[in-house]
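Asks: Sharing a structure, written as structure tokens. Questions coming.
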Amino acid sequence: MTEDLFGDLQDDTILAHLDNPAEDTSRFPALLAELNDLLRGELSRLGVDPAHSLEIVVAICKHLGGGQVYIPRGQALDSLIRDLRIWNDFNGRNVSELTTRYGVTFNTVYKAIRRMRRLKYRQYQPSLL
């Protein structure tokens with residue numbers, strides 16, 4: 001009942017289009033070195049011992065390694081940072097103060113709080129599907 005459906009197929013031309021895995025892994029040490037250098041500079045700028053940069057790189061690799069990660073920049077990054085700051089400063093009764101401090105509308109503050117609550121909720125409550 002079992003038949004080899006592709007027994008006569010010997011066309012290996014598709015293999016010529018595959019990337020060389022050895023070439024792919026060569027860029028990762030350079031990326032990690034660049035990340036380490038960036039962290040050393042930022043830690044020094046903040047007055048923290050730059051020797052901790054490698055520990056941070058290792059922690060990032062252990063947490064995010066093996067997966068695809070989107071790192072925002074530009075307006076998306078600015079909005080996310082603003083929302084995080086609003087969330088950190090929010091105490092449940094200071095929405096009006098936050099609108100003034102960050103120069104945004106009430107609606108923007110409420111959206112930021114809702115967004116951060118959703119992210120925190122997902123962090124602690126994984127999807128069941």
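Yeah, the Cβs are placed from backbone N, Cα and C, and that goes for glycine too.
Got these off Swiss-Prot a minute ago, pasting:
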- Gly65 to Met, Asn, Arg, Thr or Val: Complete loss of DNA-binding and transcription activation ability (MUTAGEN)
- Gly66 to Ala, His, Leu, Pro or Arg: Complete loss of DNA-binding and transcription activation ability (MUTAGEN)
- Gln68 to Gly, Phe, Ile, Leu, Lys, Pro or Arg: Complete loss of DNA-binding and transcription activation ability (MUTAGEN)
- Gly74 to Phe or Trp: Partial loss of DNA-binding and transcription activation ability (MUTAGEN)
- Gly74 to Ile, Ser, Thr or Tyr: Partial loss of DNA-binding and transcription activation ability (MUTAGEN)
Asks: Determine, from DSSP, whether Gly66 (mutagenesis position) sits in helix, strand or coil.
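Replies: The residue in question, Gly66 (mutagenesis position), is coil (DSSP, three-state).
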Asks: Express the distance between the Cα positions of Gly66 (mutagenesis position) and Gly74 (mutagenesis position) as a whole number of Å.
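Replies: Gly66 (mutagenesis position) and Gly74 (mutagenesis position) have their Cα atoms 25 Å apart.
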Asks: Just name the winner among Gly65, Gly66, Gly74 (the mutagenesis positions) by count of other CB atoms within 10 A of its CB.
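Replies: Within the set of mutagenesis positions, the most crowded position is Gly65.
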Asks: For Gly74 (mutagenesis position), name the DSSP secondary structure in the helix/strand/coil scheme.
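Replies: In three-state terms, Gly74 (mutagenesis position) counts as coil.
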Asks: Could you measure between Gln68 (mutagenesis position) and Gly74 (mutagenesis position) for me? Cα positions, answer in whole angstrom.
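Replies: Cα of Gln68 (mutagenesis position) to Cα of Gly74 (mutagenesis position) measures 20 Å after rounding.
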Asks: Counting across all protein chains present, how many other Cβ atoms fall within 10 Å of the Cβ of Gln68 (mutagenesis position)?
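Replies: So the number of other Cβ atoms within 10 Å of Gln68 (mutagenesis position) is 5.
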